[in-house]
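**Student:** First the structure, then my questions, so here it is.
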Amino acid sequence: MAETFKIRKLEISDKRKGFIELLGQLTVTGSVTDEEFDRRFEEIRSYGDDHVICVIEEETSGKIAATGSVMIEKKFLRNCGKAGHIEDVVVDSRFRGKQLGKKVVEFLMDHCKSMGCYKVILDCSVENKVFYEKCGMSNKSIQMSKYFD
């Protein structure tokens, strides 16, 4: 049976479809209770189109196969312009090689364009540079970070 995929915004029921476990393939998630998930989901939803999480669901199994998010930053630069920040793009290891990551990035970039953003940016590992170049992005700067434990 052929796999079919549907891209859409995150729904509250997606926790039961492996959403948190999928994020665990990207980085540390910790244990997120249903109550914590529901609270964070409602908080993010309250931001409307300024914070969007998309998922790709494999329709036969109902599992979340890929995800990514974007936050819209409102600036004073560029005539009070907006910039999109893509984060947390991950494709389940079982579904890699099917262009799902590219579909997630395109979905998020399309959202940024529809919101009137003048640019979209993201941070990625050196290993993922070629993937993002294939999505139409180019190396612009160096990322700096400081983690607070």
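Cβ from N, Cα, C; glycine included.
Sequence annotations record features per position, and here Swiss-Prot assigns domain 'N-acetyltransferase' to 5-149 based on sequence analysis. What Swiss-Prot lists as substrate binding site is Thr27, Lys75, Phe76, Leu77, Arg78, Glu87, Asp88, Val89, Tyr118, Lys119, and the listing cites similarity to another entry. Under the heading of mutagenesis, Swiss-Prot lists Gly68 to Ser and annotates it as follows: In lig; reduces activity 2-fold. Retarded growth. What Swiss-Prot lists as acetyl-CoA binding site is Gly97, Lys98, Gln99, Leu100, Gly101, Lys102, Tyr132, Glu133, Lys134.
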**Student:** What is the nearest of the binding-site residues Gly97, Gln99, Gly101 to Asp88 (substrate binding site), using the Cα of each?
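**Tutor:** Closest by Cα distance to Asp88 (substrate binding site) among the binding-site residues Gly97, Gln99, Gly101: Gly101.
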**Student:** For Lys134 (acetyl-CoA binding site) and Tyr118 (substrate binding site), what Cα-Cα distance in Å is obtained after rounding to a whole number?
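**Tutor:** Lys134 (acetyl-CoA binding site) to Tyr118 (substrate binding site), Cα-Cα distance: 20 Å.
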**Student:** Whole-number Å distance between the CA of Gln99 (acetyl-CoA binding site) and the CA of Gly68 (mutagenesis position)?
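**Tutor:** Between the alpha carbons of Gln99 (acetyl-CoA binding site) and Gly68 (mutagenesis position) there are 14 Å.
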**Student:** Relative to the Cβ position of Tyr118 (substrate binding site), how many further Cβ atoms are located within 10 Å?
**Tutor:** 14
**Student:** What does the DSSP secondary structure composition of the domain 'N-acetyltransferase' (5-149) look like, as residue counts for helix, strand and coil?
**Tutor:** 58 helix, 39 strand, 48 coil
**Student:** To which of the binding-site residues Phe76, Tyr132 does the lowest count of other Cβ atoms within 10 Å belong?
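**Tutor:** It is Phe76 that, of the binding-site residues Phe76, Tyr132, has the fewest other Cβ atoms within 10 Å.
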